[in-house]
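Single-structure report; data block below.
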Amino acid sequence: MEELIVELRLFLELLDHEYLTSTVREKKAVITNILLRIQSSKGFEIKEHVQKPEVANSLPAPPQMPLPEIPQQWLPPDNGPPPLPTSSLPEGYYEEAVPVSPGKAPEYITSNYDSDAMSSSYESYDEEEEDGKGKKMRHQWPSEEASMDLVKDAKICAFLLRKKRFGQWTKLLCVIKENKLLCYKSSKDQQPQMELLLNDCSITYIPKDSKKKKHELKISHQGADALVLAVQSKEQAEQWLKVIKDVCSNCTGTVDSDGPLSSSPVHKTELEKKLSSERPSSDGEGAVENGITTVCNGKEQVKRKKSSKTEAKGTVTKVTGKKITKIIGLGKKKPSTDEQTSSAEEDVPTCGYLNVLSNNRWRERWCRVKDNKLIFHKDRTDLKTHIVSIPLRGCEVIPGLDSKHPLTFRLLRNGQEVAVLEASSSEDMGRWIGMLLAETGSSTDPGALHYDYIDVEMTASVIQAAKQTFCFMNRRVISTNPYRGSTANGYACPSGMALHYDDVPCINGSFKGKKPPATANGITGKVRTLNSQPKKPESVSCVKRTASNAEQYKYGKNRVEAVAKRLQSKEEELLKRKEALRNRLAQLRKERKDLRAAIEVNAGRKTQVILEDKLKKLEEECKTKEAERVNLELELTEVKESLKKALAGGITLGLAIEPKSGTSSPQSPIFKHRTLENSPISSCDTSDTECSIPVNSAAALKRPPSSNNSPCRGHVLRKAKEWEMKNGT
């Protein structure tokens, strides 16, 4: 027993020179307490000194130096508390002593902060007061984190609380290495949960001003949510501020100061603008009043100083007023100068959301055109910073990417792809294409581009929106005042290209009167060019689309024309097949009728069986042909609908394809206008009548067909009659 006690004492002495975890230290303290009680009860203290040389001789490797003195913590409790360690202590770690009863050694409750069991309310911070009257700071004992790889080469590390999205708090191990802030969920993790670059950032210290608040450090990055960390005391906050200032000494940061002692009045103005325009952060917002702000470039550190009671009262009033102003400003946000647009920009906005292809991923970005540049922003509310800016001069606009993204268009410079953009609708795509064509300085007609992945109807919508935006943007470049200029209504055609806006032919071929009448959209039917001269009257003549001169007003839409021609040829082929089927069915029905009559005549004879077999085969063939005829009718109806859409879009596209009489679209706009030309109304000479006004293409397409000329009634009655005749036979 004596040898065991001596060996145990030596083992405990060796453990004194080793690094122990909190669990091992607790066990060591328990064993030491038991050993002291055994020694005091059996009186082994004297015997140990007598037998110590003998035991030492029995050891295989006796120590060459005398054993160290017994530490104070092994002595009875009457000798005093255990000594304090001299090693450096990490932040956020302490051991709390529990009151001891007589005859017992002190026990320690170790807090290693490695679990999420800690409450998000963080009440221990709320109970602290800065004055510290009658209180002593808790001593921080060393922890196992001090020798981990996580904190190696770290400038500072501590367990801090991070403010979450809905005001809750979560505990993280925060470490600053080089120029990064690494946040670990636990000291056992090898990968950080969050990594934040301290370049170009601003850090703000917000002291605790009530029991519901904490000492907070707010780290802000442009274009990202602020990171809010809670520290235990003002001293700890100053340490972190100093370290971050040293880390960012070679970087440029933004100033987020609200103090009256700021070195430049511009900083205060910028902060007030930011407070009035920024949205509430997901990590929570804290006011900067009575705070300390450190600029990341290390050149400036603004501190608020307490002054007299009068100044304190004025500060409180100022803080209250700012809070009220901020609450009111959340509902009514005054747009910044970047967000404000002129009245001309409101008509055709030069900004909007687009999907941008970046690193094989589609991301939604707020895009706007300004000063011949396409600027990408992360969000609509963040216009002070941009992700990338692309100069548009010299670029080429090409619609289409693949069939999965039909509303895509690309920007090319010298054959190299600069940007791939996707719109949300055909109108939006046309607006952006027209806008980019105008800003790039291109003389390409929006209708001359090839739209390979969208159908005819959508192509018409894209081209119409592109041409309107194209003319509008060029009109803004030519005339600073949209209501004053040499062109009609401020519209002009770029690079000497004639603008084909009204594609519907003018009735009777000319206008009567000195002034050309305006269309429904306020755009004159007379088309001018930038370099229009009196010597060339054909450049300013009105657009007249008839069968003779339709070829010269084509928009280069070879693909759309090919589709329409293909549909027409397919319709003709289906009509021929339908006619052949109809003749064959009529022949089969006649043969069937004759066979039935022959069976009635030859009833009871041997030939009746042969005739019945022929009748069965004939019935089967009739059913097959009838099913084929029904499928043919369905296919023909579908082709007619497609052809009708193609011919309706031909007005906007300027196609030289005309509907055939008696085919799918007898009520197409071209057919209607030809009817009007042959009607008595076309011979009227008054300039104020509706027949002499050129019709806008969009209005003509949106106009519902007249109920008097409905082509469906006779067709339905004819089909019903055919089915009745078939069922009757």
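Easy rule for this one: first residue shown is 1, then count along the chain.
Including glycine, each Cβ sits where the backbone N, Cα and C put it.
No noted substitution is present; original residues retained.
Database features (Swiss-Prot):
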MUTAGEN   Pro71 to Ala  Abolishes interaction with SRC SH3 domain and decreases tyrosine phosphorylation
MUTAGEN   Tyr93 to Ala  Reduces phosphorylation and abolishes interaction with activated SRC; when associated with A-94; A-451 and A-453
MUTAGEN   Tyr94 to Ala  Reduces phosphorylation and abolishes interaction with activated SRC; when associated with A-93; A-451 and A-453
DOMAIN    153-249  domain 'PH 1'
DOMAIN    347-441  domain 'PH 2'
MUTAGEN   Tyr451 to Ala  Reduces phosphorylation and abolishes interaction with activated SRC; when associated with A-93; A-94 and A-451
MUTAGEN   Tyr453 to Ala  Reduces phosphorylation and abolishes interaction with activated SRC; when associated with A-93; A-94 and A-451
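Counting residues of the domain 'PH 2' (347-441) by DSSP class, helix then strand then coil, yields 15 helix, 46 strand, 34 coil. All protein chains included, Tyr451 (mutagenesis position) registers 26 other Cβ atoms within 10 Å of its own Cβ. This prediction places the mean pLDDT of the domain 'PH 2' (347-441) at 87.
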